[in-house]
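Asks: According to Swiss-Prot, the protein carries these features:
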type	residues	note
VARIANT	V154 to G	In strain: cv. Borszczagowski
VARIANT	T170 to S	In strain: cv. Borszczagowski
VARIANT	C175 to G	In strain: cv. Borszczagowski
Amino acid sequence: MEYTYQYSWIIPFISLPIPILIGVGLLLFPTATKNLRRLWSFPSILLLSIVMIFAVYLSIDQINTSYIYQYVWSWTINNDFSLELGYFIDPLTCIMAILITTVGIMVLIYSDNYMSHDQGYLRFFAYMSLFNTSMLGLVTSSNLIQIYIFWELVGMCSYLLIGFWFTRPTAANACQKAFVTNRVGDFGLLLGILGLYWTTGSFEFRDLFQIFNNLIDNNEVNFLFLTLCAVLLFAGAVAKSAQFPLHVWLPDAMEGPTPISALIHAATMVAAGIFLVARLLPLFIAIPYIMNLIALIGIITVLFGATLALAQKDIKRSLAYSTMSQLGYMMLALGMGSYQAALFHLITHAYSKALLFLGSGSIIHSMESVVGYSPDKSQNMVLMGGLTKHVPITKNAFLLGTLSLCGVPPLACFWSKDEILNDSWLYSPIFAIIACSTAGLTAFYMFRIYLLTFDGHLNLYCKNYSGKTNNSLYSISLWGKEGSKIIKKNFPFFSLLTMNNKERSSFWMKKTTYPFNSNVTKKMRPFVSSPHFSTKNTFYYPYESENTMLFPMFVLSLFTLFVGVIGSPFTQFNQEAIDLNILDKWLTPSINLLHESSKDSENWYEFVKNATFSVTIAFFGIFIASFFYKPTYSSLQNLNFRNSFVKSFTKNFFFEKIINIIYNWSYNRGYIDTFYRISLIGGIRILAELTYFFDRRIIDGITNAVGILNFFVAESIKYVGGGRISSYILLYLVYLVIFILVIYFVFF
């Protein structure tokens, strides 16, 4: 087995030939490479599958033996400094490697069809393979220098993929925003690494932790300086994992292709920050203030992300804020010292969120057949609805991911989120109340997404009926330019919806006002098939995606169903003590500051109590979302109750004002972007204008003033002479005599 560990260094580099070969092929044989572009997906998937098999093999050995392996090559630069490069294989490395490869394979299979008509197909697969290579290099790194190198490569790949359609201004701006925001965190990370090396003299994790603890125990170092270094290290994770207040890049990152959104949110970019904190947790534990800061940032992000997701119209942005909130749960767990719960939620959330993003990609793909390539419309949930009958397989997969993220048993996220909620009660009741309340908000906004997308009828052709703004429908190319294909929308659907047969014949002859009929379902079919409508408009409807897009969703659905078993509290299956808690054995020895000496009976009691409470909150959130967003005509039996509630609710202006405040808060992203735009961007522009004024008016003014002064002096002097040489000689002699006399009387 040790022979296998010796060759583990190859794990990050197995997928590296793909971007190299694509680049060489486009450089030397561009025509042939482009003609055979669909063949490049197979080696990409094959090589990543080899990495997955390798990682699974190592993980099985980790579970059975808890063996930790580190190999280091030392490069001595001089007598005082040597650079060590190597790889580190432990349970955290294996967990992340399996997560990256399994999600990455599903995304690559999905992307083969999703990106098949895109001009940048080859570029996309080159970026994706480089992305997987960078992330695998990050998780196998044995020291902080390697971490930082691969950290920057992960960031670079994410910027390239966020701005993949770089000719679209929104995509280019999103790429710049992600770059600038992460520069803040990455600069802090670099300073923290240098500060730790200056203090401990080592970059290696094992040596670093031991030296760090010895310095603190013996009071041989400035504790304030160590705290500052730890804060700077944590700043890198805050930016990369979209934690408050450096979260602003994450929603805009949805401008990239949907498959890369799934990979970024599940297993790569945002997971890198959680991995860094988990890797450095022994260091952070030695500084209690940092642990409290991590927990505080986590709980703020949990609540902040959930509230911002409440009123989003874009399906991908809604899921992005959901990711932000769930990452906050992981950071909260790490801050509480619940290492296993954080990694467990990282695993379950990765598969659930990958399923949701691939499902949203299937929805967007189907909507593009109706509205064309227009992200403002194909991703707008207001224009969706009624997709259940058009994309039933996608609907079932999306529902499974939604229920999992809501925390409904026995799906994956229920087990991990409930463990975090249980630990939060032991850490701080205030944090626990916020975390549990946010669990209800999560159920609310996730079912809001589901109901707006799949329930009711397609709102695209019902905009007059549903009160939506009547926007012109146009298509734009894959490169962001408006096309000339216009879908005419002159058909007054609301009026036609409520006509009887006699009124239809005179529809074009006179203008009539018609009463509203709430039973829309009966009126929908004639609108599509009745021969009485003499209109030139052709209405298209979404359709289910192809099998190559549905297969990854099916596999991720299986993960969402069963992956929660590896960390469930069912430690014994029967009298023979079959242990199902694989994660507990996998992460041995595990860090848990809240359960150092707890018994199974106490754990069971806490689990049942908190599980009942959290599931109740989740179902309450689902009920509220169903009450407000489930179409009236699909639940007519509750119509009288709902009408009476709405009437009594609208009379209370206080509640109406609160709802408006919450909506504005969510729709305007918590005003954080506005604050940054005014304070940072506006402040920098004011500083630039002041600098420009100082440079042009003061610096250039002084220089120009000297030149102008010389000009006027020269103009004045030129009129002193009369143009006669004898006068000049006489004047020169007079000045010379005066000069000699002055020198004589002064020095002699």
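A Cβ is built for glycine as well, from the same backbone N, Cα and C atoms used for every other residue.
For all the noted positions, this structure keeps the original residue and models no substitution.
Note that the structure is predicted; figures quoted are calculated from it, not measured.
I'd like to know what surrounds each of these features in this structure.
Replies: In sequence order, F131, S134, M135, L138, K240, T268, M269, A272 are the residues near V154 (variant position), counting only same-chain partners six or more apart with C-beta under 8 A.
All protein chains considered, the CB of T170 (variant position) has 15 other CB atoms within 10 Å.
Reduced to three states, the DSSP call for C175 (variant position) is helix. Around C175 (variant position), the same-chain residues at least 6 positions away in sequence with a Cβ under 8 Å from its Cβ are Y159, L160, I162, G163, F166, E255.
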Asks: Could you say whether, by DSSP, T170 (variant position) belongs to a helix, a strand or a coil region?
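Replies: In three-state terms, T170 (variant position) counts as helix.
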